[in-house]
Amino acid sequence: MFVDQVKVYVKGGDGGNGMVAFRREKYVPKGGPAGGDGGKGGDVVFEVDEGLRTLMDFRYKKHFKAIRGEHGMSKNQHGRNADDMVIKVPPGTVVTDDDTKQVIADLTEHGQRAVIARGGRGGRGNSRFATPANPAPQLSENGEPGKERYIVLELKVLADVGLVGFPSVGKSTLLSVVSSAKPKIADYHFTTLVPNLGMVETDDGRSFVMADLPGLIEGAHQGVGLGHQFLRHIERTRVIVHVIDMSGLEGRDPYDDYLTINQELSEYNLRLTERPQIIVANKMDMPEAAENLEAFKEKLTDDYPVFPISAVTREGLRELLFEVANQLENTPEFPLYDEEELTQNRVMYTMENEEVPFNITRDPDGVFVLSGDSLERLFKMTDFSRDESVKRFARQMRGMGVDEALRERGAKDGDIIRLLEFEFEFID
């Protein structure tokens, strides 16, 4: 089964917890704190494997969680960093954050890697908190939680040439006779439901990858006839081969077919109609095909080359393949967006996240609810089993301005404050 879009959950491994320990060893006076740091959690990494052709594996396993780092140990021994979770994906996979809709990675080359969910850093042991005022601290940090998110994987096939056209115009037959591909061929619409790739080689030794894309119909850019699933595979092609049925047996006018398909390509955006296009007048072995071709050429205003062929009798195929190879030699990788769009839409990720430290809301029952990534991360990294850690957390909250913000919201002694699933009293 060909799967080209799937939604999965990924989570980086949590960092290992730091340790509270002290050195008690003979002949070592004033040993002091000796708790080691926790190890870093594993990253979730996607790696391109050119042997894969579909996202089928993600259909059955949709949750990926890297392992956590090892906890710190006594004698200032740090926990081991966890191994990364490496997941293989086919070339042409685009990874998008399901929440923000931002593209995380566009994976096209064999061996290319991208970190999709980073593991959390390890918590610090008590030796990290030793100061002249507190030479024997009884506190440590829990490991930082790993990044977690839902992502959408979208496969856009990597082909040099894309065959487009209405259903049953002969695209699959054409691919089957010019390459070793064996697509399903039958006399009904939408026989082809998934892209088929074939390696084509011309008589002079030039080769390229051709994709037989499922048939398009009017309204495809709006999703009609599964149009979105089909059109996404045209995005990476450098040359478009537009196959038109000249027999007229379907009762449609070939020129109207041509206009309809090009309108769908232009409506899909990504400047698909600006790419080199070759018109293939197929089924020229049929009785009225020659007459229909002449009428088509009279109406045609675009400066695209027209090649009359018959995929069944193989008439005209040699000239067509030479023209496709020539077009590819003169056509570089086509940019999906122009410079202005890139300037407007590209997001630069930096180490400094401009995030709101915390938010305060109030439930109908009068409970003040705290939220925010920074505050929640601080809460999760605090070891509440130790008094010093609790006091440090309270100081950090005051430093972030949480206490003052609660007072401004009307919080008084004894009011209930909720953070995640935990509740505590506000003390002014």
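Glycine too: its Cβ is placed from the backbone N, Cα and C atoms.
Original residues only.
Note that this is a predicted model, so its numbers are computed, not measured.
Noted in Swiss-Prot for the protein shown:
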- 1-158: domain 'Obg' (DOMAIN)
- Gly92 to Asp: Grows slowly, very reduced association with ribosomes, fewer 70S ribosomes in cells. No effect on sporulation or the general stress response (MUTAGEN)
- 159-329: domain 'OBG-type G' (DOMAIN)
- 165-172, 190-194, 212-215, 282-285, 310-312: GTP binding site (BINDING)
- 350-428: domain 'OCT' (DOMAIN)
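All features noted in Swiss-Prot, drawn onto the structure.
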residue: Gly92; record: mutagenesis position; DSSP class: coil
residue: Gly165; record: GTP binding site; DSSP class: coil
residue: Lys171; record: GTP binding site; DSSP class: helix
residue: Lys283; record: GTP binding site; DSSP class: coil
residue: Ser310; record: GTP binding site; DSSP class: strand
Subject >> Cβ packing number for Ser168 (GTP binding site), 10 Å threshold >> reply: 20
Original post:
Mean pLDDT over the domain 'OBG-type G' (159-329): what is the value?
Top reply: 78
**OP:** Mind giving me a neighbour count for Lys171 (GTP binding site)? Other Cβ atoms within 10 Å of its Cβ, every protein chain shown.
**Re:** 31
Original post:
In angstrom units, rounded to an integer, how far apart are the Cα atoms of Lys171 (GTP binding site) and Gly92 (mutagenesis position)?
Top reply: 22
**OP:** With DSSP as the yardstick, break the domain 'OCT' (350-428) down into helix, strand and coil residue counts.
**Re:** 29 helix, 17 strand, 33 coil
**OP:** Compute the C-alpha separation of Gly165 (GTP binding site) from Gly92 (mutagenesis position), stating it in Å without decimals.
**Re:** 23
**OP:** State the count of C-beta atoms found within 10 angstroms of the C-beta of Lys283 (GTP binding site), not counting that atom itself.
**Re:** 25
